[in-house]
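Q: According to Swiss-Prot, the protein has these features:
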- F60 to A: Produces only minor amounts of cattleyene (MUTAGEN)
- D87: Mg(2+) 1 binding site (BINDING)
- R184, K237, R322, Y323: geranylgeranyl diphosphate binding site (BINDING)
- A188 to G: Causes the formation of an additional product (MUTAGEN)
- A189 to G: Causes the formation of an additional product (MUTAGEN)
- A227 to G: No change in activity (MUTAGEN)
- D230, S234: Mg(2+) 2 binding site (BINDING)
- N313 to A: No change in activity (MUTAGEN)
Amino acid sequence: MPVPGTLSVEIPPRYCPLPTARHPDETVLARRTADWIDGFDLELTPQQRARMRGNDCPGFYGRIMPHSPTDRLQLAVDWCTVMFHFDDVHCDEGPATGRAARFADLATRIVRVLEAPDARLEGPGDTMLAPVRDLALRARRWATPAQMRRCAEAHRAWFLAVAWELGHRAARSTPALNDYAHMRQHTAAGAATLAWAEIVDGAEIPDRELSSPEVRALTELAFTTAAFDDDLFSYGKELWVARAEGTAPSGLGLVEILRRENRCGRPEALRAAVCLCNRLTHRFIALRERVLPDASAPLRAYLDHLCHLLPGNLEWGLTADRYRNPDGRTPGAVTTTASRDTDPPADTSPPAIPSIAWWWDPLGGRP
């Protein structure tokens, strides 16, 4: 397959006035996670090891939880490292034929190991279960039973969404924007990512707060906005891979979905995607101001992580090799540039997407 050369994408200005921060021990976290991975027989190729490093999980979680104790944050960084590998190998890449069955088989066993790490499970992909079992056992040193339940359920939601995505890949179909908008938070493992953050924090968020409509709306807003931003970062990768394979870009990304649904060109679709992200960010900030005054200390910590997730993910995504090295063998093949804007968007109304419209009225008209 010929290498298609380099490709550049310029993203229109993203509204995000939230400040960024970095964890001071990201280098330490990176060294420890590399040593941890070496302790398992994952049969990694040199290329896969390079991709693990290039994904920069210390930089990802270090931007979400910049003030967390290093030893505890290591748990989340280790999870991120092995799950990005899982995502690359079993979710995103390679022919779709037969992938769904292999993915489902391994995914169900991963969830079971999180629920019951001492359970004996055998089958294809067993090498992936050893690091997951180690994570589950380490997490139990700090986590409450409710936190471990939330963690397992978050992974189940993630894997269900990936199965939905794999169905579209196998059928070479493009989901409707209305469906994609509410599913994207799950295909991006949003809840799983923050479930580990709660375990790292230690304090359990009261369910009456975490399950309240306004906090649920805030959570979905943050996860979806970050995932849509991932679609912006990965758009160059999608175009590069399509050019290399001589095919049309995948229809499983926000920009392509908007392009096909609105029947417009790629520049117009890219602008529409950024406008949508800007409106979601504005709504998140406005709703956060309503929720924050009455939040408990554990919920405040959770909301702080969400506030760091949005700008941190923007910053991380522009530099992570995950998007710059599209096939794992061509470093720097894709360059994505973007700028941040602190001026609120002109349009802050709910978008015409019924599945997410409730974020603008989480109490259903009640005061």
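Glycine is no exception: its Cβ is also placed from the backbone N, Cα and C atoms.
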Q: Under 8 Å Cβ to Cβ from S234 (Mg(2+) 2 binding site), same chain, six or more residues apart: give me those in sequence order, or none if nothing qualifies.
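A: S234 (Mg(2+) 2 binding site) has long-range Cβ partners G253, R322, Y323.
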Q: I'd like to confirm something. Which of the recorded positions, D87, A188, A189, A227, K237, has a Cα closest to the Cα of N313 (mutagenesis position)?
A: A227
Q: At the Cα level, what's the spacing in Å between F60 (mutagenesis position) and K237 (geranylgeranyl diphosphate binding site), rounded?
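A: So the alpha carbons of F60 (mutagenesis position) and K237 (geranylgeranyl diphosphate binding site) sit roughly 19 Å from each other.
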Q: Three-state secondary structure of A188 (mutagenesis position) from DSSP?
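A: Once the DSSP labels are grouped into three classes, A188 (mutagenesis position) ends up as coil.
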Q: List the Cα distance (Å, whole number) between K237 (geranylgeranyl diphosphate binding site) and D230 (Mg(2+) 2 binding site).
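A: Computed Cα spacing between K237 (geranylgeranyl diphosphate binding site) and D230 (Mg(2+) 2 binding site) is 11 Å.
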Q: Between the Cα atoms of D230 (Mg(2+) 2 binding site) and the residue listed as 'Mg(2+) 1 binding site', find the distance and write it as a whole number of Å.
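A: Between the alpha carbons of D230 (Mg(2+) 2 binding site) and the residue listed as 'Mg(2+) 1 binding site' there are 14 Å.
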Q: Determine, to the nearest whole angstrom, how far the Cα atom of A189 (mutagenesis position) is from the Cα atom of A227 (mutagenesis position).
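A: Spelling it out, the Cα of A189 (mutagenesis position) and the Cα of A227 (mutagenesis position) are 9 Å apart.
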Q: Three-state secondary structure of D87 (Mg(2+) 1 binding site) from DSSP?
A: helix
Q: What's the CA to CA span in angstrom from A227 (mutagenesis position) over to D87 (Mg(2+) 1 binding site)?
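A: Rounded to a whole number, the Cα-Cα distance is 14 Å.
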Q: How many whole Å apart are the CA atoms of D87 (Mg(2+) 1 binding site) and R184 (geranylgeranyl diphosphate binding site)?
A: 15
Q: Given that the record lists R184, K237, R322, Y323 as binding geranylgeranyl diphosphate, what is the largest C-alpha to C-alpha distance among them, in Å?
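A: Maximum Cα-Cα distance: 18 Å.
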Q: Can you tell me how many other Cβ atoms are located within 10 Å of the Cβ belonging to F60 (mutagenesis position)?
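A: Here the count is 25.
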